[in-house]
Amino acid sequence: MSSYANHQALAGLTLGKSTDYRDTYDASLLQGVPRSLNRDPLGLKADNLPFHGTDIWTLYELSWLNAKGLPQVAVGHVELDYTSVNLIESKSFKLYLNSFNQTRFNNWDEVRQTLERDLSTCAQGKISVALYRLDELEGQPIGHFNGTCIDDQDITIDNYEFTTDYLENATCGEKVVEETLVSHLLKSNCLITHQPDWGSLQIQYRGRQIDREKLLRYLVSFRHHNEFHEQCVERIFNDLLRFCQPEKLSVYARYTRRGGLDINPWRSNSDFVPSTTRLVRQ
């Protein structure tokens, strides 16, 4: 269990509780979770973070009524800056989006502006929102993470409790390499409900070469770990930076969707540009 799982800041969340579904607009349904909850134990301070990045959300179940009452549908793309005070709790996000279902808006831009305003207020940070008509995305290919997949190793694993021990002495030699590693075996659990979260991970770095077996064992150790998606990515970034000390590092996870939403956080200390094309499990 995470050290802050019972923190009072989490007590009021609708996550893990029975809730009513509202279909008329209600911004109060949105709930934020302080990023400091997991950053403080990691020694990360808001005014001196070792990374930049965003939380990229895809909204697959977004609908409202136009001014004449005709339903509209869209796919939404949201990017929340890493400097925001709060991350956005996903169940509250789903409930908030449901509140658009029977609400009339004059035009698509009013919907976009409403989302941008409410999400920014909840997160207390910078946010951008784009809405796409379905025909704009039709034929979009399934993407893949560029890099070398480390999953097909012939190793025995019998411990699934989170530990950074595997990263001790996890670099090889003195030669500096630049490579991109990929794993599809990331599985963690929701901080509150302990429901499984499934993700694919891309790690891009420059530095002494990281032992791939040790890295895979470390990633598999998240299997019983309870934390939100964004928190896991920041933990992985921080642990790799601390133990492997690369000159450059980027960590990007794309998680499978739940409740019509997928969350795709990335953190980097270089000029990393993430691909936003959905992966095969998304």
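Each residue's number is its place along the chain shown, starting with 1.
Including glycine, each Cβ sits where the backbone N, Cα and C put it.
Worth saying up front: this structure is predicted, and the values here are computed from it rather than measured.
According to Swiss-Prot, the features are:
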ACT_SITE  Cys190  active site, thioimide intermediate
ACT_SITE  Asp197  active site, proton donor
BINDING   Ile88, Glu89, Ser90, His229, Glu230  substrate binding site
BINDING   Ser90, Lys91, Arg258, Gly259  NADPH binding site
MUTAGEN   Glu89 to Ala or Leu  Drastic decrease in activity
MUTAGEN   Ser90 to Ala  9-fold decrease in specific activity
MUTAGEN   Cys190 to Ala  Loss of catalytic activity
MUTAGEN   Asp197 to Asn  Loss of catalytic activity
MUTAGEN   Phe228 to Trp  11-fold decrease in specific activity
MUTAGEN   His229 to Ala  6.5-fold decrease in specific activity
MUTAGEN   Glu230 to Gln  26-fold decrease in specific activity
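Structure coloured by features recorded in Swiss-Prot.
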residue: Glu89; record: mutagenesis position; CB count, 10 Å: 21
residue: Ser90; record: mutagenesis position; CB count, 10 Å: 24
residue: Lys91; record: NADPH binding site; CB count, 10 Å: 21
residue: Cys190; record: mutagenesis position; CB count, 10 Å: 18
residue: Asp197; record: mutagenesis position; CB count, 10 Å: 24
residue: Phe228; record: mutagenesis position; CB count, 10 Å: 27
residue: His229; record: mutagenesis position; CB count, 10 Å: 23
residue: Glu230; record: mutagenesis position; CB count, 10 Å: 25
residue: Arg258; record: NADPH binding site; CB count, 10 Å: 16
residue: Gly259; record: NADPH binding site; CB count, 10 Å: 14
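Within its own chain, Ile88 (substrate binding site) has Leu30, Gln31, Gly32, Val33, Asp55, Trp57, Leu80, Leu119, Cys122, Ala123 as residues 6 or more apart in sequence whose C-beta sits under 8 angstroms from its own. Overall, the recorded substrate-binding residues Ile88, Glu89, Ser90, His229, Glu230 cover a maximum inter-Cα distance of 11 Å. When the Cα of Gly259 (NADPH binding site) is compared against those of the mutagenesis positions Glu89, Ser90, Asp197, the shortest separation belongs to Ser90.
Lys91 (NADPH binding site) sits 15 Å from Glu230 (mutagenesis position), counting Cα to Cα.
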